[in-house]
Amino acid sequence: MSSLEDIKNETVDLEKIPIEEVFQQLKCSREGLTTQEGEDRIQIFGPNKLEEKKESKLLKFLGFMWNPLSWVMEMAAIMAIALANGDGRPPDWQDFVGIICLLVINSTISFIEENNAGNAAAALMAGLAPKTKVLRDGKWSEQEAAILVPGDIVSIKLGDIIPADARLLEGDPLKVDQSALTGESLPVTKHPGQEVFSGSTCKQGEIEAVVIATGVHTFFGKAAHLVDSTNQVGHFQKVLTAIGNFCICSIAIGMVIEIIVMYPIQRRKYRDGIDNLLVLLIGGIPIAMPTVLSVTMAIGSHRLSQQGAITKRMTAIEEMAGMDVLCSDKTGTLTLNKLSVDKNLVEVFCKGVEKDQVLLFAAMASRVENQDAIDAAMVGMLADPKEARAGIREVHFLPFNPVDKRTALTYIDGSGNWHRVSKGAPEQILELAKASNDLSKKVLSIIDKYAERGLRSLAVARQVVPEKTKESPGAPWEFVGLLPLFDPPRHDSAETIRRALNLGVNVKMITGDQLAIGKETGRRLGMGTNMYPSSALLGTHKDANLASIPVEELIEKADGFAGVFPEHKYEIVKKLQERKHIVGMTGDGVNDAPALKKADIGIAVADATDAARGASDIVLTEPGLSVIISAVLTSRAIFQRMKNYTIYAVSITIRIVFGFMLIALIWEFDFSAFMVLIIAILNDGTIMTISKDRVKPSPTPDSWKLKEIFATGVVLGGYQAIMTVIFFWAAHKTDFFSDTFGVRSIRDNNHELMGAVYLQVSIISQALIFVTRSRSWSFVERPGALLMIAFLIAQLIATLIAVYANWEFAKIRGIGWGWAGVIWLYSIVTYFPLDVFKFAIRYILSGKAWLNLFENKTAFTMKKDYGKEEREAQWALAQRTLHGLQPKEAVNIFPEKGSYRELSEIAEQAKRRAEIARLRELHTLKGHVESVVKLKGLDIETPSHYTV
């Protein structure tokens, strides 16, 4: 017999030898290992997970200096040391050291924050680590898959991702999806004794298995070593690249203009030109942008996890912010998934069988441990759960699977006779019992009555097994009865749906139940009853009445879909995406995985299977719809912070490049590159706090609108550049400030002008963040305390430098407190128009400005054709009155809504009001009575008037 070391070195072929030999080679039994044996073996085989590549901390740190934005700064450093050494002056060591310091500071912050975010993410993902049922010390328990070692006995069931390579023990064949490993699209049937591979998904069946390989020794582990993961460039990275390219191009344009004007035209000295180019390079590059955005997402991701939504993919946050359609499972998300049975409504179809016996048969066909919601409800209806197995001996249990849609128990009674009971979908049980047409019609009519009251149906059948073997087909099945299942809506679902509607998120119900049940649930939740059976839209037998309307339009307008199969979910998502919607999809089962993958945001609900979690982008740890809507709001707040910063970054690039370019070219004033470095360092320190800023989430779905970011940045940055140019002109060429405020003139002192321009640029540049972070007036929306404190500290430092600094190398001299006060006043006065520009850009980009100017002709007034019709009507009225005629009824005097966009907005508002009104009705006495009457099936006339 070989040792465990031989097993580790794979000198023994455990895949092919008989199963009994496997136990001998692994020195284990069908009773599993002890905890001590497991700990000893993990020292030999290592943990059951793939080895993570250890990354050098130094290389990771230096990696933050290796991106296009950093390259520009590094080019500036090379210019400062290599090119800036002409005209008898030494190399620009101060700027070189300053640039290196800026790069190191930025990389250090990035490194620390990403490290913290990585640790937080690792802690969160540990909660999502695959779990498995393992037999240790003779007891079954759920453990992390990482503790598995060869020799462990594990339980595999529907929806599980197989945790290690294993050989199947006795039981029914298993259907396994190996597409992730082998590319086979169809599930493979695995029989007892055969091997199943780590990473494949159980599609059908339940069985025990003995682990033969773990971690890097598995088939999956070996393949992972051979294949390097491909890095897909996400949408977020593309946006980051686009903004970075815009800033770099803006700087390049400014530099080309400076080179053309300064050298051939103005005949400036070589060194002066280099210094001016350095100003544009250092001041224009938003070096902190990758750090700020990644830190903002990491902190936001942590905040989402605290609300019960763990993000597996960081960029899912931006997609969540833009989500406008949410396809939500009914069971467990909109409802409690706590089923109850009204015994009075149970229907019996077998002579000599009581209603209590129907319930007992249903409980017998249920699991007594490791239950799903239906099993728990059936066993819970018994006075004592032990009754489900009292007086019988279990021979074989057939677990639920999506194909058969039923469970079954083969058992031996006290007399030694063999029987089988089954519960499941009525259609499947009717087919199983080969029911007559009359019986089928009767059953289906009762199912419809249940459905009208919002009740699901569960059928029960029984048979005798005279052959007394578990494989035998048995005697004909007998249809025993029908049970009504009530799954009450969550108490917060109706309110959450109303909130979602107000946030611009259309919630569509996805249910496998009948259409009538879906409509009744939709009515109770106030989400509308415009629902379709998915087979009528997407199946092979499509509804002829709907054939004239495009399927995409029907799906887009629907409030929900009933009778949904997993493949329909995928098609629903696909059709909605074709209509340019950002779609979220919830799911919990193995068959939901394709739809979760296809959706822009796949959401695995609480208690989802491993397969669903693996396919999703966000995993919920709390049940219900409210956690999703809270996550939407939080995602929008996170996205708002990122968008605010990108507008700010573009604005600063424009204001620095074109402000200093104009001053350098018009007045040949050479601003100090070192002072621009000081501005950049103080700005970066302040702007890091934006990741924790207080913001108002967008009231509608939001997304990266590069046109808006660039337009806003150019206008705000351009305005600030002009204000700096005007300030410089007033201080350098006029005595306006001296005459108005009584400060001494600095018009002929370039060093003091340097201090004045530095302070003005520093204040107004950093204050711009308060404009870009707010949707309304910037002084109305209170910023976060950290941002405010950072701004005040940075500007106090900037003011002290401007007042007292006397640095010859930076060509700056203190201007005194009088000038500092004047500059602060000038900055405050020029700050206020920034909000107006922001509103104007938003209005122009919305399309309404051009529409009102050219089509509706209502710009600057709400009257069509600029009030032409009203003026004509008034003139006509005056003329008729003048001639003694009766005034004619004025037609079309009042303004019309001539825009399709406005009409659609009005329709949307009306729809919203109708939904809220319907919701409010449910909370009135009338709505409550009608709901109870319908639920109980009472045959009474509900009064038409109520007095409350």
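Keep in mind that glycine also has a Cβ here, set from the backbone N, Cα and C atoms.
A sphere of 10 angstroms centred on the C-beta of Asn106 (mutagenesis position) encloses 25 other C-beta atoms. Secondary structure from DSSP puts Asn106 (mutagenesis position) in a helix. Quoting Swiss-Prot on the mutagenesis of Asn106 to Ala, Asp, Lys, Gln or Thr: Reduced proton transport.
Under the heading active site, 4-aspartylphosphate intermediate, Swiss-Prot lists Asp329. Taken residue by residue with DSSP, Asp329 (active site, 4-aspartylphosphate intermediate) is part of a strand. Its own atom aside, the Cβ of Asp329 (active site, 4-aspartylphosphate intermediate) has 24 Cβ atoms within 10 angstroms in the protein chains shown.
In three-state terms derived from DSSP, Asp588 (Mg(2+) binding site) belongs to neither a helical nor a strand segment and is classed as coil. Look at Swiss-Prot and you will find Asp588, Asp592 tagged as Mg(2+) binding site, backed by similarity to another entry.
While the structure shown retains the original residue, Swiss-Prot records the mutagenesis experiment Arg655 to Ala or Asp with this note: No effect on ATP affinity, but reduced proton transport. Cβ environment of Arg655 (mutagenesis position): Leu716, Gly717, Gly718, Gln720, Ala721, Thr724, Val761, Ser765, Leu768 lie under 8 Å away, each six or more residues apart in the same chain.
In the three-state DSSP assignment, the secondary structure recorded for Arg655 (mutagenesis position) is helix. Among the mutagenesis experiments that Swiss-Prot reports, Arg655 to Lys is described with the note: No effect on ATP affinity and proton transport.
Mapped onto three states, the DSSP output places Asp684 (mutagenesis position) in helix. For the published mutagenesis Asp684 to Ala, Val or Arg, Swiss-Prot gives the following note: No effect on ATP affinity, but loss of proton transport.
Among the mutagenesis entries in Swiss-Prot is Asp684 to Asn, noted as: Insensitive to the inhibitor vanadate and locked in the E1 conformation. No effect on ATP hydrolysis, but loss of proton transport.
As a published mutagenesis entry, Thr881 to Asp appears in Swiss-Prot alongside the note: No effect on 14-3-3 protein binding, but increased activity.
Listed in Swiss-Prot is the mutagenesis experiment Thr881 to Ala, annotated as follows: Decreased phosphorylation by PSY1R.
For the published mutagenesis Ser904 to Ala, Swiss-Prot gives the following note: No effect on phosphorylation.
Under its mutagenesis entries, Swiss-Prot includes Leu919 to Ala with the note: Loss of activation by lysophospholipids.
Here the residue is the original one, but Swiss-Prot notes a mutagenesis experiment at this spot, Leu922 to Ala: Increased activation by lysophospholipids.
Among the mutagenesis results in Swiss-Prot, Thr924 to Ala has the note: No effect on phosphorylation. The residue drawn here is the original one.
Among the mutagenesis entries in Swiss-Prot is Ser931 to Ala, noted as: Loss of phosphorylation and increased 14-3-3 protein binding.
Here the residue is the original one, but Swiss-Prot notes a mutagenesis experiment at this spot, Thr942 to Ala: No effect on phosphorylation.
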Those recorded positions of Asp329, Asp588, Asp592 having Cα within 10 angstroms of Asn106 (mutagenesis position): none
Listed in sequence order, residues with CB under 8 A of Asp684 (mutagenesis position) and six or more positions away: Leu102, Ile105, Asn106, Ile109, Ile287, Ala288
Those binding-site residues listed as Asp588, Asp592, and which of them has the most Cβ atoms within 10 Å of its own Cβ: Asp592
Separation of alpha carbons, Asp329 (active site, 4-aspartylphosphate intermediate) and Asp592 (Mg(2+) binding site) (Å): 10
